[in-house]
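Okay, structure first, notes after.
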Amino acid sequence: MRITVSAIKADVGGIGGHTLPSSGLLDAVRRKVSSSSLLIDHYIGYCGDDVHIVMTHTRGTDNSDIHKLAWDAFMEGTRVAKEEGLYGAGQDLLRDSFSGNVKGMGPGVAELEFEERANEAFTVFAADKTEPGAFNYPFYRMFVDSLSNTGLIVNKSLAEGVVINIMDVSKARTARLVLWEDKPTIEAALMYPGRFVVSSVETRDGEPIASASTDRLHNIAGTYVGKDDPICLVRTQKRFPATEEAGSCFNNPHYVAGNTRGSHHMPLMPVRLNSPASINFCIPIVEALVFSMHEGRLTGPFDGFSTPDWDDVRRTATRRAHAMRRQGFVHPATLVPDELEYAEGYRSRMDVLDSKMVPLKDSGPAGTGRAYEDPD
């Protein structure tokens, strides 16, 4: 049976700030989705102040009816958010009306269409207070780094390598890179998660494994309106990464862009399902929703980051967060200017600085005339 799994998320309001959605907001989203006859099954939850809708159906990816259902559900949530005076009501809905596809309209989208296996397993990773590039490092560990994932050695399909599709989010273009031939190029791209992000992964013979949301909100709105808060789908088991291999790629809380006002680097903390965002400077968080599926019917989710061992990972993330925040505003605690310029306050400060700058007197020709040499 050919099934599509669509995971669509949006921030449409939080209690007292960017914390978590209200029960009224969630109920409004659930009522709208539950009333639809388009779906086989669905699950609705939240990560921080982002609501995610996981849907199964047979209509394929980028389907207008499915995307409109999610859009309408988020609009219903926005209506309640405004009635309740929630902060950031409708924040991620950057267009006035639906235009056939929620991509480019604010919500994050990850979708996979595939022939369902007899025991289909997949995990949804939903993040808050960060950007799509936050998944680059876990994806690298999952599909490239055999020190992190022994499956890349002992599993025949994974050992053959996968195809990683990488998007240049600043220029809206993609590259199809193949392991193991393109390994250095993949690594060079993933060095800068603010620009190059993994959009999807497939086997060398074209079987889809993973899909991730890639929209940057400031690219759509032209100014800072909140972090992008990505979501991704990863099929697991058999010829794909084991569920444990996929999950363990989040056990080293790496530094990601995001945090309060989207202006800092902080570690990505794995948290339990339906966790609010912290008000301890808003540490970026990620949840793992582990599902089984048969004929499009969902069982789960199991809370992938709920077991006791993840408490120690959370303590590591907390220590790293405190260490970074002790550096204050000095880079790399804060983002590079290219990312901060979308914040109006930062732009205005830079305009003042620029107005006070005067050129240096001519000090002779620039450069030494030496040819380029590789760094030692």
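In case you wondered, yes, glycine gets a Cβ from its N, Cα and C as well.
Here Swiss-Prot flags Asp11 as active site, proton acceptor, drawing on similarity to another entry. Mapped onto three states, the DSSP output places Asp11 (active site, proton acceptor) in strand.
Annotation for Lys238 (beta-D-fructose 1,6-bisphosphate binding site): same-chain Cβ neighbours under 8 Å, separated by at least 6 residues, are Arg117, Ser157. Annotation comment: Swiss-Prot describes His18, Tyr87, Gly100, Asn101, Lys129, Gln237, Lys238, Arg261, Tyr342 as beta-D-fructose 1,6-bisphosphate binding site, evidence class similarity to another entry.
Sequence-distant neighbours of Asp49 (Mg(2+) 2 binding site) (same chain, 6+ residues apart, CB-CB distance under 8 A): Asp11, Gly13, Gly14, His18, Thr19, Leu20, Pro21, Gly88, Asp128, Pro276, Ala277. Per Swiss-Prot, Mg(2+) 2 binding site is recorded for Asp49, Asp50, Asp128, Asp229.
Quoted from Swiss-Prot for the published mutagenesis Tyr224 to Phe: Shows slightly decreased FBP phosphatase activity, whereas FBP aldolase activity is nearly completely abolished.
The feature active site, proton donor/acceptor is assigned by Swiss-Prot to Tyr224.
Swiss-Prot gives this note for the published mutagenesis Lys227 to Arg: Shows enhanced FBP phosphatase activity, whereas FBP aldolase activity is completely abolished.
Around the Cβ of Asp228 (mutagenesis position), a 10 Å sphere holds 32 further Cβ atoms from the protein chains shown. Under mutagenesis, Swiss-Prot gives Asp228 to Asn with this note: Shows completely abolition of both FBP aldolase and FBP phosphatase activities.
For the published mutagenesis Glu341 to Gln, Swiss-Prot gives the following note: Shows unaltered FBP aldolase activity, whereas FBP phosphatase activity is completely abolished.
Annotation of the published mutagenesis Tyr342 to Phe in Swiss-Prot: Shows unaltered FBP aldolase activity, whereas FBP phosphatase activity is completely abolished; the original residue is retained in the structure shown.
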Surrounding CB atoms that lie within 10 Å of the CB of Asp50 (Mg(2+) 2 binding site), all protein chains
32
About how far apart, in whole Å, are the alpha carbons (Cα) of Asp229 (Mg(2+) 2 binding site) and Lys129 (beta-D-fructose 1,6-bisphosphate binding site)?
6
Looking at the binding-site residues His18, Lys129, which one has the fewest other Cβ atoms within 10 Å of its own Cβ?
His18
To the nearest whole angstrom, what is the C-alpha distance linking Asp50 (Mg(2+) 2 binding site) and Lys129 (beta-D-fructose 1,6-bisphosphate binding site)?
9
Distance [Cα-Cα, Å, rounded] between Asp228 (mutagenesis position) and Lys129 (beta-D-fructose 1,6-bisphosphate binding site):
7
So for Asp11 (active site, proton acceptor), how many other CB atoms are inside 10 Å of its CB?
33
